[in-house]
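First the structure, in the form of structure tokens, and then the observations on it.
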Amino acid sequence: MDLVTKLPQNIWKTFTLFINMANYLKRLISPWSKSMTAGESLYSSQNSSSPEVIEDIGKAVTEGNLQKVIGIVKDEIQSKSRYRVKIAVTGDSGNGMSSFINALRFIGHEEEDSAPTGVVRTTKKPACYSSDSHFPYVELWDLPGLGATAQSVESYLEEMQISTFDLIIIVASEQFSSNHVKLAITMQRMRKRFYVVWTKLDRDLSTSTFPEPQLLQSIQRNIRENLQQAQVRDPPLFLISCFSPSFHDFPELRNTLQKDIFSIRYRDPLEIISQVCDKCISNKAFSLKEDQMLMKDLEAAVSSEDDTANLERGLQTYQKLFGVDDGSLQQVARSTGRLEMGSRALQFQDLIKMDRRLELMMCFAVNKFLRLLESSWWYGLWNVVTRYFRHQRHKLVIEIVAENTKTSLRKALKDSVLPPEIH
């Protein structure tokens, strides 16, 4: 302690500044590694990959073999092309669910394969319909309506096995009842995709004294206010007439449905896989930061090269370990046939510019001070300080490379794996 107190005043101030800077950077680095999950709001889905496929993907990511990852995922996503998407149509009895299914399929109620319709309750048990010409590999399930019995919404949904469906369409007409609100609350809690469809708009227009725009606005406002009061986020809302399947919101409904079917079949499974990849990359980054042998090998080179060269060599090492070096990226680009994806690894000069923390840690003043501490007069006393600071820089580079790997892999998977979306 006597030695420290006898330090020249300007050196002591520099040392104090250095310690404060180290503590500040440590606070900055720590929360950065706690990345936000990309799919926190992902819808629940029955269309998931097998544990064996997930294990193979995770192993390839850990090995840094992104080309192998893309190959496995591509085969997996292609196998989803014939996944049968299950859509449930539900609501209060008498809301016109069966008529809606017929209109969605562009068939009349008099046709042989149509869902039975009528004034009295016609659907007493779940019935499955399809429309291969408009919605291939999609099951449209006409569920018995709520409200005919004293059955609670919870027991009704359990009986209908609602958790097995990929998308739920809540049909309403005349009034948006408490049952509709309860259905919406439950769908949100279960993280299910769902729509609200207001049918029989033709009847509303024929009996209302309000102009059409005002009536439509009033219906929409009433539904949204009821949902907001129940703290339900705004779902897609469509106002339609089953007798006019080409007018009002019906075309928009079909377009939205086609896109969501595509998402259920392809995008949702890919997002789940991407989250697995992200987690494996994060785990690998954590292991590398704790790898003492790797740090010692890199540290051994400090005496023969300056800090910048040492950190640049570290960047190249980490990129090879994660599979995002120039050679690996070029292989990925060639194998996917998408050279425009980019086959250039992150460069050191770009690395410094893209992260303010690393730029601060590599500034002239810090490097000069580290060199001062390495002199023969200081080495024995302050070696632990310089080693700690260098380790923090390497750990930060590992985190940056890991995040860059996540971004690059997600883009490569999206560009090379997803089939063209139906518009």
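Any Cβ shown, glycine's included, is placed from N, Cα and C.
In this structure the noted substitutions are not present, so the sites keep their original residues.
Annotation source Swiss-Prot lists domain 'IRG-type G' at 83-260. The GTP binding site annotation in Swiss-Prot covers 92-99, 117-121, 200-202. Under the heading of mutagenesis, Swiss-Prot lists S98 to N and annotates it as follows: Abolished GTP-binding leading tand GTPase activity without affecting localizatiom to the endoplasmic reticulum.
The sparsest Cβ neighbourhood within 10 Å, among the listed recorded positions (S98, T117), is found at T117. Cα of L201 (GTP binding site) to Cα of S98 (mutagenesis position): a span of 16 Å.
In this structure the C-alpha atoms belonging to T117 (GTP binding site) and S98 (mutagenesis position) are separated by 6 Å. Shown are the binding-site residues G94, G96; the one with the most C-beta atoms within 10 angstroms of its own C-beta is G96.
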